[in-house]
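For reference, Swiss-Prot has these:
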- C38 to G: No effect in a competitive IgE inhibition ELISA (MUTAGEN)
- C52 to G: 21% inhibitory efficiency in a competitive IgE inhibition ELISA (MUTAGEN)
- R71 to N: No effect in a competitive IgE inhibition ELISA (MUTAGEN)
- C100 to Y: 43% inhibitory efficiency in a competitive IgE inhibition ELISA (MUTAGEN)
- K132 to N: 55% inhibitory efficiency in a competitive IgE inhibition ELISA (MUTAGEN)
Amino acid sequence: MKLFIILATATLLIAATQAKYLRDEGFDLGETQMSSKCTRQVKMMEPELVKCNRYIAMDIMDDKYEEALSRIQGEGCESEEKFLRGCCVAMKEMEDECVCEWMKMMVENQKGRIGETLMRKGIRDLKELPNKCGISEMECHSRGNWYYV
């Protein structure tokens, strides 16, 4: 029984550490090369965009750990759907170009913070957000290449 408690605690601590990086309550806009127009849009929509972080964190981490973290931190239990709705509000209010820049910033901010497997899953989830929000296909430009989200 003691071993189970130790393993459960260790797993929760690992999940808490990983989720912390995915759920930063703000965006580090200083390290990214975002246009001033998009920087303004991201700052204006930041409270809703943070919900995108939470949605992705809940999706890539085991929901049980995320729920436990929410309760420990006094946030109550909020559903993935609630975070997705808030995220969609922000993405629909922003110009496509700025959504693309924000998504790139999200990926850049997580590099080196989380493991490669979680990073790949997070990127996949991030690319699926526009579709989940009912936003038509977007053209994004990165490193001289065009790609569709």
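Cβ coordinates are placed from backbone N, Cα and C, and glycine is handled just like the others.
Nearest to C38 (mutagenesis position) in space, judged by Cα atoms and limited to the mutagenesis positions C52, C100, K132, is C100. Recorded residues C52 (mutagenesis position) and K132 (mutagenesis position) have their alpha carbons 12 Å apart, per Cα-Cα distance. With a 10 A radius on its CB, K132 (mutagenesis position) counts 13 other CB atoms from all the protein chains. When each of the mutagenesis positions C52, C100 is scored by how many other Cβ atoms sit within 10 Å of its Cβ, C100 comes out lowest. Here the CA atom of C100 (mutagenesis position) lies 15 Å from the CA atom of K132 (mutagenesis position).
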